[in-house]
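A.B. asks: Relevant sequence annotations retrieved from Swiss-Prot are reproduced here:
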MUTAGEN   HIS119 to Ala  The kcat/Km for tetrahydrofolate is 1.1-fold lower than that of the wild-type. The kcat/Km for L-serine decreases to 30% compared to the wild-type
MUTAGEN   HIS132 to Ala  The kcat/Km for tetrahydrofolate is 7.4-fold lower than that of the wild-type
MUTAGEN   HIS135 to Ala  The kcat/Km for tetrahydrofolate is 1.7-fold lower than that of the wild-type. The kcat/Km for L-serine decreases to 32% compared to the wild-type
Amino acid sequence: MSAKLLNSNLWEADPELFDIIVKEKDRQRAGLEMIASENFTSVPVLQCLSSCLHNKYSEGMPNQRYYGGNEYIDEIEILAQNRSLEAYRLKSEEWGVNVQPYSGSPANFAVYTGIVEPHGRIMGLDLPDGGHLTHGFFTATKKISATSIFFESMPYKVDPKSGLIDYDKLAETAKLFKPRLIIAGMSCYSRCLDYKRFREIADANGAYLMADMAHVSGLVAAGVIPSPFEYCDIVTTTTHKTLRGPRAGVIFFRKGVRSVKANGQKVMYDLESKINQAVFPGLQGGPHNHAIAAIATAMKQATTTEFVEYQKQVIKNAQRLCEGLISRGYSIATGGTDVHLALVDLRGVGLRGAPAERVLELCSVACNKNTVPGDISALNPSGIRLGTPALTTRGLKEADIDKVVDFIDRALKIGLEIIKVSGLKLVDFNKAIEENAEFKKKIENLKEEVENYSKSFPLPGFDKY
């Protein structure tokens, strides 16, 4: 076998692919990354992901493998488990953890598989109101998420005027629906969740309470927002958003006494084996050991003072972003933010999510279109979601966010000019840009400003790619 095939660098072995990767690196460096679920991970995490650990199969749990040669893989996974507990200040006699899920969606589905019977009942925040697909989303005509296909799901919602979760209505619906599991989690909700109230509702209906803290797990680790662990039976998370680790998932589960009966008999948690067996062999095969190592080093970073200061700055930047946009006439769902993201309602200025996302993208500001409270269709959303984790990782602070607000405002104003010609349909919007030299020029000029500004901030990772 040719040693060259095995030992060449990517840029030598596959320059076509490498050139595309370099273009993506340049895009990340030159643009303002404001997708709330994205971040720039550290060099140690990237080194784990590209290490020899990629080569090893290790089905099963540490010291209970179906393959030989896992002595050091076991050490790494146990280290990742211990550090995950330490990052959230958890006692091993009270909490267990599984670090094998490939990402957040598999982690959530493993919980459902383990503790909810087929066609059992689940409640989660509705997707148009800020929930996640895996929390059971369906429409009047179609079950969209596998959660809604294999389980019976019932959404709870926000108040359409305030944008805040209607806990009273949630309690009322839960009393009628009697879910096996209630999910306290979100993908686009800018306020801290009331885990105590969730716990009360779950207890009133004999339900398990699961927090999906994928978006805010870094903030929780840093102690800058309330923790779900005091009140929840299960906590799931991704590790690549505010936690700034690899693309992976983690499941925390309670151990020990769950409750005490009137006669004094203790009722014990039985989550550990159910969840572990749901992950493997229920849903997955061999775990991704390179990702588990990356979880271990990311969790170590999460216990540092530097990480805590970073998370504080993420929130400061998000709040400054809201203040700046409000001062320029934009509406923010819930009136502001407690976390890392802002949901901008564009109905008041005559825009929609899709054209807003597109014009910002053309100006090198990356975000995503998003439903806002009161939207009827998830296919035609009225807002955009903006996040500060990635910008904060690059070193932006409040004064820099003021500049970012200016860029966003100017891009959206260009979008409004285009809409006057094209209307709100995205295909017509794009066509108007292509056919109008003045629109093109305005976009190109703003893009150049944005990219020159963005390039002045460092980008973590490898220099070349």
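Any Cβ shown, glycine's included, is placed from N, Cα and C.
The noted changes are left out; the structure has the residues it started with.
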A.B. asks: Three states by DSSP: which one describes HIS135 (mutagenesis position)?
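C.D. replies: Where HIS135 (mutagenesis position) sits, the three-state DSSP reduction gives helix.
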A.B. asks: With an 8 Å cut-off on Cβ-Cβ distance and a minimum sequence separation of at least 6, pull the same-chain contacts of HIS135 (mutagenesis position), or say none.
C.D. replies: ASN108, ILE122, GLY124, LEU125, LEU127, SER145, THR147, SER153, PRO155, ILE183, GLY185, ASP212
A.B. asks: Counting only residues 6+ away in sequence within the same chain, which have a CB under 8 Å from the CB of HIS132 (mutagenesis position)?
C.D. replies: ASN108, GLY124, LEU125, GLY185, MET186, SER187, ASP212, ALA214
A.B. asks: In sequence order, which residues at least six apart in the same chain have a CB under 8 Å from the CB of HIS119 (mutagenesis position)?
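C.D. replies: The list for HIS119 (mutagenesis position) reads PHE150, PHE151, GLU152, given in order along the sequence.
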